[in-house]
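A.B. asks: Just dropping this structure here.
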Amino acid sequence: MWFLNSVNLLFLVCSVALHLDAVNAWSPTNGYAPGVVDCDENINLVRKADAVSDDEADWLKVRHESTVPALKDFLQRGFKGFTNDTSIIDKLLATQDTAPKVAIACSGGGYRAMLSGAGMISAMDNRTDGANDHGLGGLLQSSTYLAGLSGGNWLVGTLAYNNWTSVQAIINNMTDDNSIWDISNSIVNPGGINIFSSISRWDDISDAVEEKKKAGFNTSITDVWGRALSYNFFPSLDEGGVGYTWNTLRDVDVFKNGEMPFPISVAVGRYPGTQVVNLNATVFEFNPFEMGSWDYTLHTFTDVRYAGTNVTNGTPNVTGKCVAGFDNTGFVMGTSSSLFNQFLLQLNTTDLPSFLYNLLHGFLTDASDDYDDISIWAPNPFYEITNIPSNYSQSISEDDTLYLVDGGEDGQNIPLTPLLQTEREIDVIFALDNSADTDQSWPDGFSLTQTYARQFGLQGKGIAFPYVPDVNTFTNLGLNTRPTFFGCDARNLTDLESIPPLVVYMPNTRESFNSNTSTFKMSYSTSERFKMIQNGFEAVTMKNLTKDENFMGCISCAILRRKQESLNYTLPSECDACFEKYCWNGTVDATTPISSTTSSSASSTSTSDSGNKENSARILAPRSTLSLLIGGLASVFISF
């Protein structure tokens, strides 16, 4: 309860200022529409995905200057009272080359994932009151990468693009009007009883999207969705950052100085009209420098600043002229969560006043056409690229339009793929799972099984992922109710293409609040937001370290494990007990669980949105989750 009590005691006014360069921060039109800008006459905007970009490599050198001392401090605190043998910390943290590289992945799951994930992240942030004493404070400061998908990307994007604000700062201001994550009212009816406020909001959104359309760019419902979301994430900016661009972050001091992790947003490639999204779909990432994919169906990145430029194999069709402003921050965040476009399309199930319904229905129908859950990136920045191997489909490069969808539509609801690239040399990934896999909307490890299976398919070239059990085993062994380590012994992973990072799986589970809310619950009271965040904090800390006082020490062992193995160093003997307790030991129980709930509580009041997903009883069982998604969407009813 300490976390909520600290929230009740703190009513400090903490402004979240955006230190942005006026030229670089916005679209050249100062609005939502992209515009033409001058660029180098010899510029080529694409590169082969055979390494991290030069910009990322340069940034990593700066970031490591912050992560190494932060990680050393974290590990020393973790070992205090846990072991007297701290020699390995000094050995590994002596240089940047031997220091473990940490990444965090935030799953999708709507506002549930955003809020529960916020609690999880806050437990790792030394800026959170009590995180150093009752949580994993400093782990966020020790991390190099922070990936988000759908609702998890709302969390990552909010923090990153509000000048790396903290969850604590958001909480401190949560009772203020127009604060970050002020979602007391639905996104469709943001004004609540003030219907004129809602009309004004949607009128502004309509005008913004129309500006993009008049500028000659295709629009879809994702433009509407992204614009609507932005008001909740960037309330201090004009019209929710109507001209705020994704690439802006590269020019912001807190990022340039390496004071925050490298943010990554994830989406998946798909064509409109198709109903197949499986593990062979192309996984796209957006970072402050680039957008593109490591997958061999693309294997290319492009400068995200100039997305929207007509190109052929990366060369602008008009010499010396590029387009800027297409990479609107809300549009990128909307692309990663485009599944929620269906929410806007269900207006006939709402209790909106007729005149607001008519306004929205006409606007959204015109905007959506046949692209219900698709984000349109046109012109295609990868048109006629030549980096795709001949034995892979060339379809992405052959179309003049790039179609992207919600990053979780391929079943990989935790954005792990960008973090598994050997070029990034990550040693440990903290996988925060706020999925709604079971009938009661708790996670059951399904996302991990999909990522594991993907490495053996067409798109698995170049990646490796630790062995994981089937989803029934996750539930039967309770692996989805507590933190679990996967890939603890590199000697058992030699059959894989490479030695993958150790994965620390941290699922949403009930500690003090029923956090298994519906993915499509689109409004949360202030009290609900506080409780969701508090429960998330408790879920990743073994309830504020009360269930295991050595938990931080065990997390420290997990962080050190890969580097210790590769350099043949010795961990403290106390780590053996940690691995015995938290590592999955290969036991499988694939029988159908008696109950599919993962809550530690005997009851739940959540609305299910998991559909009729049939849990696989095999480790290797890739399959599409589109039927699940459609089934869930068909029963969506919006209430205000």
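Including glycine, each Cβ sits where the backbone N, Cα and C put it.
Substituted residues are absent from this model; it holds the original ones throughout.
Sharing the features that Swiss-Prot gives for it:
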{"type": "DOMAIN", "residues": "38-589", "note": "domain 'PLA2c'"}
{"type": "MUTAGEN", "residues": "Arg112 to Ala", "note": "Loss of activity"}
{"type": "MUTAGEN", "residues": "Asp406 to Ala", "note": "Loss of activity"}
A.B. asks: About how far apart, in whole Å, are the alpha carbons (Cα) of Arg112 (mutagenesis position) and Asp406 (mutagenesis position)?
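C.D. replies: So the Cα of Asp406 (mutagenesis position) lies 16 Å away from that of Arg112 (mutagenesis position).
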A.B. asks: Summarise the model's confidence over the domain 'PLA2c' (38-589) as a mean pLDDT value.
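C.D. replies: For the domain 'PLA2c' (38-589), the model's average pLDDT rounds to 94.
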A.B. asks: Identify, among the mutagenesis positions Arg112, Asp406, the residue whose Cβ has the fewest other Cβ atoms within 10 Å in this structure.
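C.D. replies: Least crowded of the mutagenesis positions Arg112, Asp406, by Cβ count within 10 Å, is Arg112.
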